[in-house]
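Asks: Structure below; questions to follow.
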Amino acid sequence: MPGKPKHLGVPNGRMVLAVSDGELTSTSGSQAQGEGRGSSLSIHSLPSGPSSPFSTDEQPVASWAQSFERLLQDPRGLAYFTEFLKKEFSAENVTFWQACERFQQIPASDTKQLAQEAHNIYHEFLSSQALSPVNIDRQAWLSEEVLAQPRPDMFRAQQLQIFNLMKFDSYARFVKSPLYQECLLAEAEGRPLREPGSSHLGSPDTARKKPKLKPGKSLPLGVEELGQLPLAEGRPLRKSFRREMPGGAVNSALRRESQGSLNSSASLDLGFLAFVSSKSESHRKSLGSGEGESESRPGKYCCVYLPDGTASLALARPGLTIRDMLAGICEKRGLSLPDIKVYLVGKEQKALVLDQDCTVLADQEVRLENRITFQLELVGLERVVRISAKPTKRLQEALQPILAKHGLSLDQVVLHRPGEKQLVDLENLVSSVASQTLVLDTLPDAKTREASSIPPCRSQGCLPRTQTKDSHLPPLSSSLSVEDASGSTGKRQTCDIEGLVELLNRVQSSGAHDQRGLLRKEDLVLPEFLQLPSQRPGSQEAPP
């Protein structure tokens, strides 16, 4: 006789969202002892991840979703993860990681075995002709010469990159894959897990058997027969697990920030975050619980890459600006929001406007770039400007735009701090003067050259007129040459330059006199047609 329909949901606390918050930590002193054995990535030194109210012996499959490190510590979980990577044609990543783990356990004194294993790992995964090459950055490439002096930790950097790639990219897809959902369902029903690579979970009869229900009965909400769902529709099965979690557990788990450094080829799966948000919202609507729905409804998230290389998740809540959304993250990380530029990943040409609504960044990735600001006091112009530049720029590069605006060059100015005579080297990085005030002085010869420079249009317009009035110009003396004819001294003659300036001013004045004539007080007489009748010459007052 069929009994009541069995609820297949996992009890509260047994399902943790697949957002790992484990942190790659260095090995402690006790772990690093003993002939260079062990590594910060050793499976014995991996962080345990978030604690669970249920032991891993009771619920081993559910514990796989708590952290990537806990998955690697379970041999069966590692086997299922390897099978998943085979379907994605990236099983060489976990194979390389396991090979590095075994390599680090070789004593440093056993140079023969180290050399043999290092040769095998290099030619199988890292060389240009490798049979199963792994995806690592150019900075982590190794040449074959390093095999001459093998060390237990010689592949640590490459192993770290592959570890981050699996943790932040492959692991997020594994915990929401149909393969993992089948394992969760089998564990919830008490069925034994199938061996990785086989076609069915447990007994084929139990795996394919459709639940028989009494008339008028139905399966619990969110639970359907897995075999009848297409591949893309297999995900709603997770809705039954999330339904029984406390209301704040979903939000708190989603707010966890990843503490490990991100590899350039690894990224957080934002599609999974959007799926969690949409499924949670639709599930609450189906339950018909209207109380507090607007307050507890989770929104979509934005992945924020920080300047130090780490990543964080920000809730794109409607009604908030991008500035408000990032204020909490910047305050927590000790960043000054006015000194931050925000760029969309892949579109770094133009920074985002922080006053627009943050919902435009839902399911998007943004990158924060820090800017160094300092105050620059222009003595000659009596102005104070605020300059913002990248930390990697030098002072001469940051000052170039303001100097070009005022027609100056780097050899015409000096930079120093207020009240100090010691000059600031323009080759220093901008980060060395962060939040400081600098004074920009111009050299005396720079001021002279700026005052003596005459626009070509003015000089060309007045020179032809002065050719007809040579009597007004004093003869040019031989002392007006800027440099000596022999070129031995090469020094500028300041007095001759001043004489040239006075001469050019007189040339301009002569040109104006030739055109308009000298304006005197006697010449300022109104024409007759503009004068009043009483002011006209020869006019008489009419008799009364």
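Placed from the backbone N, Cα and C atoms, the Cβ positions cover glycine too.
Swiss-Prot lists 67-184 with the feature domain 'RGS', giving sequence analysis as the kind of evidence. Residues or ranges marked as domain 'RBD 1' by Swiss-Prot: 300-371. Recorded in Swiss-Prot as a mutagenesis result, Arg333 to Leu carries the remark: Abolishes the inhibition of PDGF-mediated ERK1/ERK2 phosphorylation. Inhibits interaction with HRAS and does not colocalize with active GTP-bound form of HRAS at membranes. Does not inhibit interaction with BRAF or RAF1. Positions annotated as domain 'RBD 2' by Swiss-Prot, on the basis of sequence analysis: 373-443. Experimental mutagenesis is annotated in Swiss-Prot for His406 to Ala, with the remark: Does not inhibit interaction and colocalization with active GTP-bound form of HRAS at membranes. Does not inhibit interaction with BRAF or RAF1. Under its mutagenesis entries, Swiss-Prot includes Thr494 to Asp with the note: Increases the GDI activity against GNAI1. Does not alter GTPase activity against GNAO1 or GNAI1. Here the residue is the original one, but Swiss-Prot notes a mutagenesis experiment at this spot, Thr494 to Glu: Increases the GDI activity against GNAI1. Does not alter GTPase activity against GNAO1 or GNAI1. Marked as domain 'GoLoco' by Swiss-Prot on the basis of sequence analysis: 497-519. In Swiss-Prot, a published mutagenesis experiment is listed as Leu518 to Tyr, annotated Increases the interaction with GNAI1. Recorded in Swiss-Prot as a mutagenesis result, Val525 to Trp carries the remark: Increases the interaction with GNAI1. Recorded in Swiss-Prot as a mutagenesis result, Phe529 to Trp carries the remark: Increases the interaction with GNAI1.
Looking at the shown structure, can you explain where the listed features end up?
Replies: Residue counts of the domain 'RGS' (67-184) by helix, strand and coil are 83 helix, 0 strand, 35 coil (DSSP-based).
Annotation note: Arg333 (mutagenesis position) sits in a helical segment as assigned by DSSP.
Confidence in the domain 'RBD 2' (373-443), given as mean pLDDT, stands at 80.
The Cβ of His406 (mutagenesis position) has 15 neighbouring Cβ atoms from other residues within 10 Å, across all protein chains displayed.
In three-state terms derived from DSSP, Val525 (mutagenesis position) belongs to neither a helical nor a strand segment and is classed as coil. With a 10 A radius on its CB, Val525 (mutagenesis position) counts 9 other CB atoms from all the protein chains.
Cβ environment of Phe529 (mutagenesis position): no same-chain residue six or more positions apart lies under 8 Å away.
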Asks: Tell me the Cβ neighbour count for Arg333 (mutagenesis position), meaning other Cβ atoms within 10 Å of its Cβ, over all protein chains shown.
Replies: 15
Asks: Using DSSP and three states only, what is His406 (mutagenesis position)?
Replies: coil
Asks: Roughly how many Å lie between the Cα atoms of His406 (mutagenesis position) and Arg333 (mutagenesis position), rounded to a whole value?
Replies: 38
